[in-house]
Amino acid sequence: MHRLLAWDAACLPPPPAAFRPMEVANFYYEPDCLAYGAKAARAAPRAPAAEPAIGEHERAIDFSPYLEPLAPAAADFAAPAPAHHDFLSDLFADDYGAKPSKKPSDYGYVSLGRAGAKAAPPACFPPPPPAALKAEPGFEPADCKRADDAPAMAAGFPFALRAYLGYQATPSGSSGSLSTSSSSSPPGTPSPADAKAAPAACFAGPPAAPAKAKAKKAVDKLSDEYKMRRERNNIAVRKSRDKAKMRNLETQHKVLELTAENERLQKKVEQLSRELSTLRNLFKQLPEPLLASAGHC
């Protein structure tokens, strides 16, 4: 692995737009020239007095490779420099040499040692031209890529950039909508135990057949025993039917008797009510002194 040291503009020019976030830390990888004991070239001369002064620890930055047209840069980029190695390629070869990824990466990385080899000093990395970055792959359902990405995700690839979009489904039956602000968590990955489990509940076999009932004893319908049994059964059935008829007749007779008794009692109540009303009328017609004397007796 290469060592890290302070940034030097003479040996390692500023990175292109794809690597600009690294400018905040002001640290870059050491070039190959320092690994062999050679000293890096001194910084470029300071700016004229008319420009703003810079500190002792700062270096002037040459933006001429970025301001020139892209045609010379493309011509320089066509001739690779075999003397320098891409530090990203070495990094990936050291870290993942024993664990090759089954699926090739979909992203293109910028090489710092191949571009502009003719114009750079022999002991330093040349300034690379701005390279076009490959667009991110489109969104695909998680179920389609889950089987292909499972081995790569298990091996662990920290530098792989995966763009997950939150998928929000509506329960009303309408089509789902993609939302990046509402949901930020990636879709879940099924566990190996769930994937290997057999769906026994979904594909249940037919129920077990019940045990066969005990076979009935074969009876000869022409035998005397069978005839006697049938006669006994018929007699018992006739007796039960006769008893049911007798109970019905007794119930009907009792209902008739109770109905007649109810009518007789109703007539008696009416007669007593008439006698009571007659007596009340008689008592109302008697004089009060007679009633008072009758009360003392």
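Glycine is treated like the rest: Cβ placed from N, Cα and C.
Modelled residues match the original; the substitutions are not represented.
Residues annotated as domain 'bZIP' in Swiss-Prot, with sequence analysis given as evidence: 223-286. Listed in Swiss-Prot as a mutagenesis experiment, Ser105 to Ala is described as follows: No effect on DNA-binding. Loss of transactivation activity. Loss of hepatocyte proliferation induction by TGFA. Quoting Swiss-Prot on the mutagenesis of Ser105 to Asp: No effect on DNA-binding. Increases transactivation activity.
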Exercise. What mean pLDDT score does the domain 'bZIP' (223-286) have in the model?
Worked result: 94
Problem set entry | DSSP residue counts for the domain 'bZIP' (223-286), split into helix, strand and coil | 62 helix, 0 strand, 2 coil
